[in-house]
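Let me begin by presenting the structure, written as structure tokens, before commenting on it.
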Amino acid sequence: MAEGGGCRERPDAETQKSELGPLMRTTLQRGAQWYLIDSRWFKQWKKYVGFDSWDMYNVGEHNLFPGPIDNSGLFSDPESQTLKEHLIDELDYVLVPTEAWNKLLNWYGCVEGQQPIVRKVVEHGLFVKHCKVEVYLLELKLCENSDPTNVLSCHFSKADTIATIEKEMRKLFNIPAERETRLWNKYMSNTYEQLSKLDNTVQDAGLYQGQVLVIEPQNEDGTWPRQTLQSKSSTAPSRNFTTSPKSSASPYSSVSASLIANGDSTSTCGMHSSGVSRGGSGFSASYNCQEPPSSHIQPGLCGLGNLGNTCFMNSALQCLSNTAPLTDYFLKDEYEAEINRDNPLGMKGEIAEAYAELIKQMWSGRDAHVAPRMFKTQVGRFAPQFSGYQQQDSQELLAFLLDGLHEDLNRVKKKPYLELKDANGRPDAVVAKEAWENHRLRNDSVIVDTFHGLFKSTLVCPECAKVSVTFDPFCYLTLPLPLKKDRVMEVFLVPADPHCRPTQYRVTVPLMGAVSDLCEALSRLSGIAAENMVVADVYNHRFHKIFQMDEGLNHIMPRDDIFVYEVCSTSVDGSECVTLPVYFRERKSRPSSTSSASALYGQPLLLSVPKHKLTLESLYQAVCDRISRYVKQPLPDEFGSSPLEPGACNGSRNSCEGEDEEEMEHQEEGKEQLSETEGSGEDEPGNDPSETTQKKIKGQPCPKRLFTFSLVNSYGTADINSLAADGKLLKLNSRSTLAMDWDSETRRLYYDEQESEAYEKHVSMLQPQKKKKTTVALRDCIELFTTMETLGEHDPWYCPNCKKHQQATKKFDLWSLPKILVVHLKRFSYNRYWRDKLDTVVEFPIRGLNMSEFVCNLSARPYVYDLIAVSNHYGAMGVGHYTAYAKNKLNGKWYYFDDSNVSLASEDQIVTKAAYVLFYQRRDDEFYKTPSLSSSGSSDGGTRPSSSQQGFGDDEACSMDTN
């Protein structure tokens with residue numbers, strides 16, 4: 001069917017719902033095609049057909065009709081139709097299978113010029129296969145060996161094969177079919193890896209975002225242009241690291257050539273990669289060097305290349321790399337004797353081997369930076385959520401990695417079955433010892449030795465006072481931050497006075513407040529009564545949503561464009577008014593077609609009109625008055641003697657985006673609503689209803705109009721009917737939506753685009769935003785974590801005495817703490833409507849974190865910790881950048897790790913609002929013997945000697961707000 005078109009016979013709402021319902025439950029199958037639809041359009045369709053049982057209000061009403069499928073909100077560039085970055089499933093788009101898409105397309109059509117967004121289902125995981133739709137394709141940089149400066153970008157699915165890429169490159173670079181070619185993966189400066197296994201997929205090959213691929217055509221004499229380089233490099237010293245002596249050769253070979261900047265000499269470094277043979281993966285596990293042998297780098301100061309949104313992984317890895325007990329364990333090869341390849345919960349030792357390989361490279365002292373390609377590939381095989389190239393969470397990666405390393409290195413070969421016992425009034429020390437011993441019977445690894453501690457959890461039934469005490473192991477502490485209570489919003493106020501421009505305001509409202517709170521705050525600044533305000537989300541020149549006063553502000557996203565309109569419920573004479581949404585539309589004739597297309601433009605209006613004066617003439621005059629600031633009226637003789645006809649479109653069944661006879665059924669039912677006594681609605685297709693009206697009202701002069709009106713759906717994309725100019729009252733209500741239809745020439749002559757978009761800034765916008773110095777101490781977060789709370793009604797506890805679920809009180813306490821204490825600051829919060837990041841500065845001590853007072857075990861050892869690493873997150877939730885601060889275990893100095901860049905840091909840089917995950921090392925740990933304990937502090941990043949162990953920290957934690 002034609003693009004943009006919909007079928008003439010659309011099923012009723014119930015049929016649409018029954019046909020699409022089962023299709024939306026389709027299981028993902030590898031290789032299947034699914035389509036993206038803007039969630040705003042899809043939600044409108046669901047309302048229209050009553051798809052959700054809890055939202056059956058006004059099902060099938062014409063004003064809810066969604067019109068053609070419109071995905072414009074998903075594009076960062078409407079021309080190229082490139083997807084915006086960081087789109088979120090269900091929030092920004094929905095995924096529908098092919099059959100569902102075809103039905104929707106047949107019923108509604110698609111906005112003219114838009115191409116369907118179709119994506120493949122790919123499979124992830126090694127043991128547990130997991131299918132997901134690959135929303136974001138991988139961008140690869142392609143070039144020919146003879147001209148590396150001519151780089152072309154192309155997108156591929158992870159399911160595409162190397163052969164597919166080679167075929168595409170041969171076509172792009174016009175390489176004759178009879179000429180042999182080889183494909184090379186260029187990475188890390190001037191290192192090349194041949195991709196010789198053509199049936200491998202992009203995912204199998206470990207290709208990443210922005211990877212450069214080079215195609216090499218064979219010379220006419222049968223030799224290869226790169227052959228000379230390869231033969232030369234074969235004599236260079238090898239620096240290959242393999243994961244196992246038993247590893248088989250990889251299908252990839254690599255060769256590198258580097259120019260040494262300091263001096264005239266040149267050096268080549270030839271490397272033959274080895275792959276991990278187990279599992280038949282065939283992955284290359286080597287990390288090619290780029291530094292000359294003569295250059296010495298401080299071990300551990302090795303950057304990690306960003307493989308495409310992998311800064312989250314790099315940040316977590318740098319923190320773990322600078323955790324001395326764990327790193328020494330791998331550098332001394334102690335892991336080799338403890339790999340558990342038979343653990344069903346493990347990963348056959350492959351995660352441990354990949355991590356060991358990377359750590360050895362990072363601490364070799366030879367590399368300024370490496371690309372952790374194969375480590376990421378291995379992680380993606382076992383944890384599909386990390387297999388793509390979208391931004392992830394460093395703490396989530398850290399949690400997976402610690403758990404994966406634990407299971408791969410678990411010394412327990414056969415886990416015994418253990419029955420959990422209740423405390424039953426026994427002393428805490430007895431129950432805690434029993435819980436820890438049981439934990440160690442099933443879990444015994446370097447991760448448990450280093451990172452595991454013990455919680456005490458106490459539940460009390462509010463009815464029978466039953467006390468339940470349990471002790472549970474933990475690997476890291478997730479500490480809540482005190483929630484901010486307010487939210488700053490920027491909105492536009494559109495006054496009722498047509499001569500006043502809209503004004504932008506900045507208001508502070510309760511974080512969990514209602515729309516009425518926004519109106520009250522705006523009223524205090526503007527002087528306009530809150531009851532005369534209507535709050536709307538404007539999107540693509542239309543109202544996406546008009547809010548009720550009692551709706552929560554958490555329905556409003558930070559990215560939404562919020563306009564607040566001043567309206568009147570009664571007119572000056574006290575009569576009742578109706579408030580109507582009115583859109584601007586421009587009619588555009590299609591080439592070689594008698595039909596016309598329309599496009600919304602400008603800011604929509606909310607117009608209050610007295611009900612007893614609601615005729616077409618008064619409506620036209622009210623709109624003209626309302627837009628008089630940026631629309632000039634034509635002079636009486638400006639159009640000569642003929643009436644102004646802005647396109648034969650108003651009410652035409654050819655009127656909207658290919659919607660031929662789009663709303664026939666709605667036109668029929670809508671006619672009863674437009675006027676008390678309306679003439680025949682049987683307008684001939686293609687005729688302007690204004691002409692029809694003129695024929696009806698003989699003897700009346702034809703008015704000169706800038707635009708005509710159409711009754712449309714809430715999207716403004718489908719016409720329902722024309723408005724009668726018979727002088728009778730129009731039967732319109734607040735759920736009716738109108739469109740002003742302009743022709744292109746009239747818009748050009750009379751519509752002032754610049755003035756229509758002009759607005760003023762209130763003083764609240766001009767003044768520097770006063771940000772509260774939201775600073776809390778780490779102590780506050782720990783106290784909040786250990787505070788007693790009452791369980792919510794949706795998260796009750798089953799009381800064994802009462803035999804029912806109860807909203808018990810719950811309290812966490814710390815019983816024992818590990819050698820390495822990992823503290824996760826819970827900065828991200830989200831619900832169905834709201835996603836936010838807390839930028840609170842948490843002051844944490846660099847040295848002397850005394851946790852003893854928070855440990856409820858009175859006989860416990862002292863717990864005093866010093867900071868060794870911090871994972872930072874800059875930016876908002878779902879976007880931004882991760883870095884790390886870490887203290888080198890050899891020289892005791894602090895360094896800043898930003899992907900491949902490593903720089904010296906000082907202590908006063910570390911405590912910022914970006915701090916996300918903290919790593920602390922216990923002072924009595926045998927590994928903790930660094931120069932920092934004896935060296936004096938200096939500006940070069942050295943640390944000062946600790947002064948005491950009194951209080952929460954030896955020294956006052958510094959804070960720096962990076963606003």
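Note: Cβ is positioned from N, Cα and C throughout, glycine not excepted.
For Cys461, Cys464, Cys799, Cys802, the entry in Swiss-Prot reads Zn(2+) binding site. Packing around Cys464 (Zn(2+) binding site) is summarised by its Cβ count: 12 other Cβ atoms lie within 10 angstroms of its Cβ, all protein chains included.
The annotation domain 'Ubiquitin-like 1' is assigned in Swiss-Prot to 142-226. Counting residues of the domain 'Ubiquitin-like 1' (142-226) by DSSP class, helix then strand then coil, yields 11 helix, 33 strand, 41 coil.
Here Swiss-Prot flags 302-923 as domain 'USP'.
What Swiss-Prot lists as domain 'Ubiquitin-like 2' is 483-571, and the listing cites sequence analysis. Broken down with DSSP, the domain 'Ubiquitin-like 2' (483-571) shows 18 helix, 37 strand, 34 coil.
One mutagenesis experiment catalogued in Swiss-Prot, Phe51 to Asp, is accompanied by this note: Moderate reduction in thiol-dependent deubiquitinase activity. Within 10 Å of the C-beta of Phe51 (mutagenesis position) there are 19 other C-beta atoms, taking all protein chains into account.
What Swiss-Prot says about the mutagenesis result for Ile88 to Pro is this: Severe reduction in thiol-dependent deubiquitinase activity. Cβ-based neighbour count (10 Å, all protein chains) for Ile88 (mutagenesis position) stands at 14.
The note that Swiss-Prot attaches to the published mutagenesis Cys311 to Ala is: Loss of thiol-dependent deubiquitinase activity. Its ubiquitination by TRIM21 is enhanced. Does affect interaction with HAS2. Does not deubiquitinate HAS2. Under the three-state DSSP scheme, Cys311 (mutagenesis position) falls in the helix class.
All protein chains included, Ser445 (mutagenesis position) registers 23 other Cβ atoms within 10 Å of its own Cβ. The mutagenesis experiment Ser445 to Ala is recorded by Swiss-Prot, whose note states: Abolished phosphorylation by PKB/AKT1 in response to EGF signaling.
According to DSSP, Cys799 (Zn(2+) binding site) is assigned to a strand segment. Separation of the C-alpha atoms of Cys311 (mutagenesis position) and Phe51 (mutagenesis position): 41 Å, rounded to the nearest whole number. Within the group of recorded positions (Cys311, Cys799, Cys802), the Cβ with the highest number of other Cβ atoms inside 10 Å belongs to Cys311. Here Cys799 (Zn(2+) binding site) is compared against the mutagenesis positions Phe51, Ile88, Ser445, and the shortest C-alpha distance is to Ser445. Taken together, the residues of the domain 'USP' (302-923) have an average pLDDT of 82.
When the Cα atoms are compared, Cys464 (Zn(2+) binding site) and Ile88 (mutagenesis position) turn out to be 45 Å apart. Just so you know, the Cβ of Cys461 (Zn(2+) binding site) picks up 20 other Cβ atoms within 10 Å once every protein chain is counted. Cβ proximity to the Zn(2+) site centre (mean Cβ of Cys461, Cys464, Cys799, Cys802, cutoff 8 Å) flags the following additional same-chain residues: Pro462, Glu463, Ala465, Lys466, Pro800, Asn801, Lys804, Gln806, Ala808. Of the recorded residues, Phe51 (mutagenesis position) and Ile88 (mutagenesis position) place their C-alpha atoms 22 Å from one another.
On a Cα basis, Ser445 (mutagenesis position) lies 40 Å away from Cys802 (Zn(2+) binding site).
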